[in-house]
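Now, the feature entries from Swiss-Prot:
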MUTAGEN   Q121 to A  1.7-fold decreased affinity for c-di-GMP
DOMAIN    121-234  domain 'PilZ'
BINDING   Q121, R122, R123, N124, A125, F126, R127  3',3'-c-di-GMP binding site
MUTAGEN   R122 to A  20-fold decreased affinity for c-di-GMP
MUTAGEN   R122 to L  4-fold decreased affinity for c-di-GMP, binds 1 c-di-GMP per monomer
MUTAGEN   R123 to A  Loss of c-di-GMP binding
MUTAGEN   R127 to A  Loss of c-di-GMP binding
MUTAGEN   D157 to A  Loss of c-di-GMP binding
MUTAGEN   S159 to A  4-fold decreased affinity for c-di-GMP
Amino acid sequence: MFNESDAPQPPKVLSTPLEIAANLRQLQESHDPLIITFHDRSHRFQSYVVHVDRESNTLALDEMIPRDGEKFIENGEHFRVEGFHDGVRIAWECDHALKISEVDGHRCYSGPLPQEVTYHQRRNAFRAALKLSQLVDIILDGAHLKGNGAMRGKLLDISATGCKLRFEGNVEDRLQLGQVYERFKAGNPLGLVDTMVELRHLHYEERINTTFAGVRFHNLSGQAQRKIESFVYQLQREARRFDKDDY
């Protein structure tokens with residue numbers, strides 16, 4: 001639905017255990033990917049919330065991707081966590097040592113719940129989902145793409161600032177979180193050529209043998225920005241007209 005609540009909101013700082021646990025649990029239940037950045041280090045790592053318990057004041061994060069980020073956890077280095085849930089940015093600082101343990105037989109990092117969480121609703125960047133019958137073909141390529149040849153996939157949804165992509169099979173080992181790929185192309189009717197994108201989210205869904213990637217547009221030209229905004233506006237109009245309740 002489209003109303004004034006979709007307008008941008010200033011960030012809020014959540015400080016009560018109830019609010020913090022509720023928002024972290026949303027990230028857990030939706031399996032929303034997290035971006036982890038260690039202070040004074042350029043690499044980004046991906047994880048997920050796997051356990052939230054307000055009663056015992058504990059939080060557990062899934063094993064990091066790539067795994068080599070674990071050595072920074074072992075060193076007790078501080079880091080920042082950032083996730084997105086339904087257009088809301090949820091972020092916090094981890095400034096204490098975490099314990100490497102297991103939850104349901106899977107490796108994880110556990111510690112206390114954060115004392116503060118930043119909650120920032122960013123609905124102003126309308127994200128338009130494409131119907132399955134209308135998915136746009138995309139090509140992802142660039143100097144830092146691992147493996148042989150460009151990657152071909154589908155555009156699932158798009159906003160003025162980024163888009164979600166789908167690739168057949170497990171392609172996680174070909175991509176690096178935080179990396180910029182300079183040759184992203186999208187077929188008609190969007191028609192983007194050699195656009196720069198930054199990889200923000202990456203998740204392989206084994207059940208359907210599909211990899212999902214979230215990218216943010218990087219240094220867009222004026223022409224590309226206008227193409228994207230026009231395409232989003234077109235999708236927005238169609239969504240209002242045909243599928244109000246679905247968007």
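Even glycines carry a Cβ here, placed using N, Cα and C.
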Neighbouring C-beta atoms (10 Å sphere around the C-beta of S159 (mutagenesis position)):
21
Cα distance (Å, whole number) from Q121 (mutagenesis position) to D157 (mutagenesis position):
19
Counts by DSSP class (helix H/G/I, strand E/B, coil) across the domain 'PilZ' (121-234):
22 helix, 54 strand, 38 coil
If I take the alpha carbons of Q121 (mutagenesis position) and S159 (mutagenesis position), what is the distance between them in whole Å?
15
